[in-house]
Amino acid sequence: MELPSGPGPERLFDSHRLPGDCFLLLVLLLYAPVGFCLLVLRLFLGIHVFLVSCALPDSVLRRFVVRTMCAVLGLVARQEDSGLRDHSVRVLISNHVTPFDHNIVNLLTTCSTPLLNSPPSFVCWSRGFMEMNGRGELVESLKRFCASTRLPPTPLLLFPEEEATNGREGLLRFSSWPFSIQDVVQPLTLQVQRPLVSVTVSDASWVSELLWSLFVPFTVYQVRWLRPVHRQLGEANEEFALRVQQLVAKELGQTGTRLTPADKAEHMKRQRHPRLRPQSAQSSFPPSPGPSPDVQLATLAQRVKEVLPHVPLGVIQRDLAKTGCVDLTITNLLEGAVAFMPEDITKGTQSLPTASASKFPSSGPVTPQPTALTFAKSSWARQESLQERKQALYEYARRRFTERRAQEAD
């Protein structure tokens, strides 16, 4: 079974909390005073909810009381097809939308969820996670947990996506390790709805997600139970995971993708450090109609090549494609930001300084060329000589490029 390409990471993860629609933004501004009052009030109520959940033993009464109090906090939990819940199944599989998915499911049925990539701590326990010693022996520990004979049995709630999505477009690729614990799992689907703002943001912390949950009027969590799924004869963990992923995606009306948590991390990295195009790049590339981008790039690369003839043309074009600016590319090449193997310069090319000085006269003194190659005795002297030669070459290249642009302007 092959996964479809599906939507890209920009559609699976929301980068902005506030709505883009002007009307919704206006409504949010008008609601803000009420939201702040609700936030303060719910913070005090939330402390009582936490204390009650810690004081009462795990039972139907505790889940009913805490579920009612959470509804006052604006966290509404609903479920469909609860009759399909098989209490003999020890592994529950769900898609992941918010940092509080496990808390919501725990209001509906008893379950435990391990916290991945985090050491045991008070925060881990207070958030309702099961404390594990480490991920190195995670699978073996969970197998022993499921094999225990304690009554009543506590199932595991696992999120094979390992990272939360916006819950609208598609699912991340399911990891195979949750499907190596037992040969039967029970999937469930989780849909989250919230007015005015996004349900979750890709780079937000769980604290900010909690504050936004208390700020908005309500957040509705809809849980739908599916029938248990058994491993087929000779089916590998990866195939089992893929089959369950497609089943969950079909029930949600979404697409199962090949994207992994690493793709989410790369997407967030690109969002935090976008490639900036300097203003000079806009003047270097004339607006359409005009030459094609390849012709423009070749023209700019030729300009840099005339200033720095010892730099390969391919290196110049690659850096220009990133910067879009002749000045910035020259600076990168002179300062060593771009590695390259210098080309052999012919005699005609070596005489360029003299020719350019007579063809493009300047008011300032001619930049002296590097002296004959000598090897200084001390490392300090060699470093100083290198810096002087680099500065001289840099000043010469800048002057030659400026004179050429002035002549083109005339």
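Using N, Cα and C of the backbone, Cβ positions are placed for all residues, glycine too.
Original residues only.
Note that the structure is predicted; figures quoted are calculated from it, not measured.
Swiss-Prot documents Asp58 to Ile as a published mutagenesis change and attaches the note Does not affect lipid droplet localization. The secondary structure of Asp58 (mutagenesis position), as reduced to three states from DSSP, is coil rather than helix or strand.
Annotated domain 'CUE' per Swiss-Prot: 296-338, in sequence order. Shown for the domain 'CUE' (296-338): DSSP residue counts in helix, strand and coil, namely 32 helix, 0 strand, 11 coil.
Among the sequence features in Swiss-Prot, the mutagenesis site Gln383 to Ala is noted as follows: Significantly reduced interaction with UBE2G2.
Quoting Swiss-Prot on the mutagenesis of Leu386 to Ala: Abolishes interaction with UBE2G2.
Under the heading of mutagenesis, Swiss-Prot lists Glu388 to Ala and annotates it as follows: No effect on interaction with UBE2G2.
For the published mutagenesis Arg389 to Ala, Swiss-Prot gives the following note: Significantly reduced interaction with UBE2G2.
According to Swiss-Prot, the experimentally introduced change Lys390 to Ala is described as follows: Abolishes interaction with UBE2G2.
Among the mutagenesis experiments that Swiss-Prot reports, Arg399 to Ala is described with the note: No effect on interaction with UBE2G2. DSSP gives Arg399 (mutagenesis position) a helix state.
Under a cutoff of 8 A between CB atoms, and with a sequence separation of 6+ in the same chain, the neighbours of Asp58 (mutagenesis position) are Thr110.
Within 10 Å of the C-beta atom of Arg399 (mutagenesis position) sit 19 other C-beta atoms, taking all shown protein chains into account. On the 0 to 100 pLDDT scale, the domain 'CUE' (296-338) averages 79 in the predicted structure.
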